[in-house]
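Student: Mind having a look at this structure? Questions to follow.
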Amino acid sequence: MHEIGEHLTTNTGWDIIKNRYEAAQAITEGSNFMIGNGFMGYRGTFAEDGKDAYAACIVTDTWDKADGKWEELSTVPNALLTLLHVDGEPFIMSEEAASFERTLDLSQGVTSRKVSQRMKNGATITIHEEKFASYRKKHAVLMKYTVESDQDTDAVLDTGIDYDVWSINGDHLQGHHYFSHPTGDGVTAKTVSYEDTVTVVETCSLDADASEEDYQNPDGSGRTFSLSLEAGKPVTLEKAMIIYSSNDVDNPQDEALLEAKHMQSYEEEKAANRLEWDNLWSHYDVTIQNNIIDQVALRFNIYHAIIATPVHKSLPIGARGLSCQAYQGAAFWDQEIYNMPMYLYSNPEIARNILKYRHRTLDGARRKAKRLGYEGAYYAWISGKTGDELCPDFFFKDVLSGRDIRNHFNDWQIHISPDIAYAVKKYHQVTGDDAFIRDYGAEMIFEIARFLASHAVYKPMRGRYEFMRVQGPDEYHENVDNNAFTNHQAMFTLQAADELLQTLDEKTLSAVKEKIGLSDDEISLWRDMLANTYVPKPDKHGIIEQFDGYYDLETIIPAKKVTERLIKEDEYYGYPNGVTVRTQCIKQADVIQLFVLHPHLYDRKTVELNYEFYEPRTLHFSSLSPSSYAIVAAQIDKVEEAYRNFRKSVMIDLLNTNEAVSGGTFIGGIHTAANGASWQMVVNGFGGLSVHGDDIHLSPRLPDAWDGYTFKAIVKGQTLEVDVTKEQITITNKSEDRKPLTLHIFGEKSVLDSERITKSR
């Protein structure tokens, strides 16, 4: 047993175990111990839990705006609700339980609970409950619920479908229509704003003699089993919950009933699901030698990154995954910058699917640009079903006055578009997938370049183009000019567009130009911008100013001293009147993020100087920030500092270190971008993996806390396994059809033209 945190342990490096029940941790543990499969996320709650315990099943592609303000994914009726009464007394979880253990088995995506509790009649009741969301049947989540008594007693099990579920911003389903089938019940309802049909069907079987009586009321339907528990003889209830919507199939009820009819036993479905998880881990697992806590924390994060990612069709990865409705189940820049790299190097088809979502929603980006007076594609800061902007104008409240704060995430944070162009270019660079560029990528990059050209302001007195009234990754400083990260990303996009204009075959280029109406005058403008756009460069001290006027702001070091200026603990720190706005205190990596994306852009000395300048000015109040600093610290051989940030990042959810409410808005749930970044910290950070031009670069560093680590990466269709120990680095080409690859290991050029190459450290 290895201790992760208070009452939190692991046995094998594949399990998370909590051995104390704490009612106050319902939000956190509901997220941490959740199950999912990219189609749905079922929170890690218990069978008897309702909305007061934040029980919910969140389903992809069910966006709705029930309250007229927030468009978010719907929580669907819960078909696993099971209530136990023993001799008339309800079984209710107590912090005084005789024994309690809950486990998340990362290896196969199973969450479980085993609890023993003494009832008023003297019987000690033991419940063993486990659930999983099937990767074999992505519309199904299954539960096995076993109850045992140490003495003979009467019991009642109420099990069915709970319609009255937890939802952050209104009830999204209406007009619930009940129906039954041979092995259970079902319900069909419609979303409020889009009128999409959602069907939930349950199957139910009990392995004991019991009388059965159906029930139906406005809050749900199901059946009541009345039975006698014999001392020492367990009774098991097996349930499946099957979910379909009209966004998946034409007739959700028929499809759900058909799947229910062919559902196998819990153990058979669990075995099939285990095979699917074996395959998933063969792609994504990163092993750490001789540090089981870091190992399990890393796997915990990778697990949550996996289950948050839709793979059944092109849909976004939500900023809170499918753990809750916070951030609306929609994509931010996180998707391409923090989540996609793991897929890019481990399972490129998923990376392709992520980018296809951005192509599918290109019209939404065009609509946003046009609405705001621009051309081309200005991608939504918060993007859901259609790519239209979901980010409200008023995201936070001023907790001092109670008034809404007008934030400008949705109209000033323009870097979202060049970030997507960056992801397209990086995908092509790593995979060599020319077909994607022809069919999707070129159109996206050209439309983003078109947007940037329409946004840029030409300053005749300075003879240059500038990007004004923007907001960089540091969200506390809005309405700034020439944010260094934004301007660099814009130039990267224009360069990518220019390269495509020169390298695409004539037929493809003509077709894309005709499709989007791209003129020669526009192309000339792009090339003029390439030559004359202002890009902040290192000053005489080697520092890149984050934005115009940043140096004029008040210096507060360390940055967290700014918290002493708060009047109320939960007030918003940022624009327009937060305590950081007139200071150099920044929310998260901004200039430093530039070095994460472009590790070869500046020399090491420049990176070091900027790291040392910005790190003490960074609050790290975004879950995205520690991972960015970890990656860059590893690049410049601040290995132990990188390791400290690695630990901080991978423990954000496990140890619940980030706030659930900011500026009066609920932002709880799993931090999906930090989950994805956990993989990057090892592979791109400590491993130093990058692709620059046609070559692969590796510069592996090893924290003192580890004896070694191993990861896989797919580059140009070749699967590499990188094994790092204290003595050496071994790179093995695991591909069946091996091809020569040019490597740069610590800057020394090598050609991997055999099975493996070994270098001393």
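Glycine too: its Cβ is placed from the backbone N, Cα and C atoms.
Residues as originally present; substitutions not included.
Pulled from Swiss-Prot, these are the listed features:
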{"type": "ACT_SITE", "residues": "Glu475", "note": "active site, proton donor"}
{"type": "BINDING", "residues": "Tyr327, Gln328", "note": "glycerol binding site"}
{"type": "BINDING", "residues": "Trp333, Asp334, Lys587, Gln588", "note": "substrate binding site"}
{"type": "MUTAGEN", "residues": "Tyr327 to Phe", "note": "Abolishes both phosphorylase and hydrolase activities"}
{"type": "MUTAGEN", "residues": "Trp381 to Phe", "note": "Impaired phosphorylase activity without affecting the hydrolase activity"}
{"type": "MUTAGEN", "residues": "Glu475 to Ala or Gln", "note": "Loss of function"}
{"type": "MUTAGEN", "residues": "Tyr572 to Phe", "note": "Impairs both phosphorylase and hydrolase activities"}
{"type": "MUTAGEN", "residues": "Lys587 to Ala", "note": "Abolishes both phosphorylase and hydrolase activities"}
Student: Compared by Cα position, which of the recorded positions Gln328, Trp381, Glu475, Tyr572 is the closest one to Asp334 (substrate binding site)?
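Tutor: Comparing Cα positions, the closest of these recorded positions turns out to be Trp381.
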Student: Same chain, not part of Trp333, Asp334, Lys587, Gln588: whose C-beta falls within 8 angstroms of the C-beta centre of the substrate site? Give them in sequence order.
Tutor: Phe332, Pro473, Glu475, Ala589, Gln593, Ser622, Leu624, Ser625, Ala673
Student: About how far apart, in whole Å, are the alpha carbons (Cα) of Lys587 (mutagenesis position) and Glu475 (mutagenesis position)?
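Tutor: About 6 Å separates the two Cα atoms.
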Student: Given the recorded positions Tyr327, Gln328, Glu475, Tyr572, which lie close to Gln588 (substrate binding site), meaning Cα to Cα within 10 A?
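Tutor: Correct set: Glu475.
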Student: How big is the gap, in Å, between the Cα of Trp333 (substrate binding site) and that of Trp381 (mutagenesis position), rounded to a whole number?
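Tutor: Their Cα atoms are separated by 7 Å.
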Student: Write down the Cα-Cα distance for Tyr327 (mutagenesis position) and Glu475 (mutagenesis position), rounded and given in Å.
Tutor: 15
Student: Do you know offhand how many angstrom separate Tyr572 (mutagenesis position) and Tyr327 (mutagenesis position) by C-alpha?
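Tutor: Tyr572 (mutagenesis position) and Tyr327 (mutagenesis position) have their Cα atoms 17 Å apart.
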Student: In Å, rounded, how far does the Cα of Gln328 (glycerol binding site) sit from the Cα of Trp381 (mutagenesis position)?
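Tutor: So the Cα of Trp381 (mutagenesis position) lies 12 Å away from that of Gln328 (glycerol binding site).
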Student: If you count other Cβ atoms within 10 Å of each one's Cβ, which of the mutagenesis positions Trp381, Glu475, Lys587 has the most?
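Tutor: Of the mutagenesis positions Trp381, Glu475, Lys587, the highest Cβ count within 10 Å belongs to Trp381.
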Student: Looking only at Trp333, Asp334, Lys587, Gln588, the residues listed as binding substrate, what is the longest Cα to Cα distance in Å?
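Tutor: It comes out at 16 Å between the most distant Cα atoms.
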Student: Three states by DSSP: which one describes Lys587 (mutagenesis position)?
Tutor: coil
Student: Just how many other Cβ atoms lie inside 10 Å of the Cβ on Trp333 (substrate binding site)?
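Tutor: I get 24 for this one.
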Student: Looking at the binding-site residues Gln328, Gln588, which sits with the largest number of other Cβ atoms within 10 Å of its Cβ?
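Tutor: Result for the most crowded candidate: Gln328.
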